[in-house]
Amino acid sequence: MAMATATASSCVDATWWAYALPALLGADTLCAHPALLAGAVLLAFATAAVLAWAASPGGPAWAHGRGRLGATPIEGPRGLPVFGSIFALSRGLPHRALDAMSRDAAAPRARELMAFSVGETPAVVSSCPATAREVLAHPSFADRPLKRSARELLFARAIGFAPSGEYWRLLRRIASTHLFSPRRVAAHEPGRQADATAMLSAMAAEQSATGAVVLRPHLQAAALNNIMGSVFGRRYDVSSSSGAAADEAEQLKSMVREGFELLGAFNWSDHLPWLAHLYDPNHVARRCAALVPRVQAFVRGVIRDHRLRRDSSSTAADNADFVDVLLSLEAHENLAEDDMVAVLWEMIFRGTDTTALVTEWCMAEVVRNPAVQARLRAEVDAAVGGDGCPSDGDVARMPYLQAVVKETLRAHPPGPLLSWARLATADVGLANGMVVPAGTTAMVNMWAITHDGEVWADPEAFAPERFIPSEGGADVDVRGGDLRLAPFGAGRRVCPGKNLGLATVTLWVARLVHAFDWFLPDGSPPVSLDEVLKLSLEMKTPLAAAATPRRRRAA
């Protein structure tokens with residue numbers, strides 16, 4: 001605390017000469033030259049900001065000893081005055097940049113917790129499973145910082161961003177009990193199968209026409225159809241490009257794509273509020289204002305149709321869509337229509353992106369590693385037979401398939417910084433003696449953990465057997481029980497749709513490998529694993545591969 005006091009005093013004392021300017025330069029001189037006065041005052045306070053930055057490990061947002069509240073100080077890079085580390089994190093791959101920063105020998109405990117500044121936002125990041133568990137499990141980290149785009153896109157009333165409290169607990173209970181229960185996930189298997197069948201047929205057609213398949217458009221169309229069926233009870237003919245249904249599907253794709261871009265874009269004014277009316281290169285405010293009425297009209301129209309259809313029924317079957325489930329809730333759980341719009345929109349938004357991208361990463365590794373593909377195909381064939389069709393029940397008996405999906409999530413976590421950070425609502429003391437001050441944004445660098453040689457042996461190798469206990473591997477629960485690999489988060493804010501996402505990815509990978517032999521066409525460059533981080537971690541170059549049907553029909 002003494003150090004914190006000294007730091008604070010030095011920052012205040014640094015401005016002394018701003019008040020001595022009249023004596024130094026002469027009051028008459030300054031009054032006669034107002035521009036000189038303004039420049040001198042600006043220089044004085046800029047000097048104070050530089051001195052505060054120089055005395056603040058973690059950068060300008062950590063001035064006045066914020067990182068030294070506990071017995072163990074929180075160290076970190078200073079970055080630049082005013083801006084902190086914003087330039088290092090606003091472009092490129094921030095998970096890799098933070099990983100490199102945390103390995104700085106000048107801060108030996110930075111892997112546990114590292115302080116840094118994103119403009120005026122004080123932040124910490126953990127690259128250590130034990131400290132990450134403390135952060136994700138502590139009740140004072142139950143809230144999320146609400147960025148401008150999330151607030152304007154209605155997410156403040158949805159599960160992901162709603163502040164902890166009675167309303168958020170209601171949403172979490174609805175999600176776990178009514179929307180994503182194991183029974184309801186199982187009941188939606190026919191929809192997952194239908195979407196996979198349509199996807200495989202479309203891939204077979206593209207292979208026949210062009211000699212190769214670009215997987216991402218097919219995966220995204222199937223994922224959107226799948227989540228639309230689960231949430232709204234609607235599916236579209238992905239092979240049709242005309243008609244009212246095709247127009248509606250295109251409208252939905254457009255809204256989801258725009259939402260992805262807005263929520264995934266780095267908005268400088270979230271961290272430098274004084275820039276809000278000066279610099280908005282992504283036009284966040286204008287685009288959000290244009291998108292929200294479209295979303296509200298679309299979702300309210302779906303709710304209205306469901307209300308009309310449900311006049312004679314008040315209960316929801318296990319395979320009912322989410323709209324029917326929400327409309328069937330008892331009075332004490334019933335949501336206002338505006339809140340239903342927010343919750344349903346978030347389901348569509350979050351359920352489309354991750355499923356498609358994880359499946360693409362998985363297939364990229366299958367194509368890159370012929371031995372993995374051969375073993376996976378043998379397991380699928382043994383469980384299903386030559387002319388069968390993999391089911392959820394079959395998938396549950398395929399340990400190597402599950403290991404391939406886990407290894408994909410380890411090598412390419414879809415949210416390398418666990419997507420959305422946490423916000424400290426009170427000072428939080430950690431077991432290592434560090435104290436995270438209230439108002440601090442806390443992150444977990446899951447990518448750094450899954451690529452740490454002290455956590456995972458040979459982390460750069462793609463080795464599914466590391467998750468097969470009978471072969472000496474680890475029995476890891478990826479749903480938040482083990483912070484060595486927690487791609488869906490952990491604690492109170494763990495992703496509510498994790499079971500649905502895992503069920504979809506594993507089933508679709510099984511069907512893709514069962515239906516086709518996958519390989520690179522002659523003359524093609526090797527599969528590139530270069531990344532780009534938008535809302536999720538994507539392949540920079542979409543996967544394109546040849547897909548030879550293994551049977552007369554691909555589906």
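A Cβ is built for glycine as well, from the same backbone N, Cα and C atoms used for every other residue.
Just the original residues are modelled here, none of the noted substitutions.
Counting every protein chain shown, the Cβ of Ala421 (mutagenesis position) has 22 other Cβ atoms within 10 Å. Look at Ala421 (mutagenesis position): DSSP puts it in coil. The annotation that Swiss-Prot gives for the mutagenesis experiment Ala421 to Val reads: In pla1-2; dwarf, and rapid initiation and emergence of vegetative leaves.
What Swiss-Prot lists as heme binding site is Cys495, and the listing cites similarity to another entry. Within the same chain, residues at least 6 positions away in sequence whose Cβ sits under 8 Å from that of Cys495 (heme binding site) are Arg350, Phe488, Gly489, Gly501. Annotation note: Cys495 (heme binding site) sits in a coil segment as assigned by DSSP.
Pro496 (mutagenesis position): 19 other CB atoms within 10 A of its CB, across all protein chains. Quoting Swiss-Prot on the mutagenesis of Pro496 to Ser: In pla1-3; dwarf, and rapid initiation and emergence of vegetative leaves.
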Next item on the list: List the Cα distance (Å, whole number) between Pro496 (mutagenesis position) and Ala421 (mutagenesis position).
Entry: 16
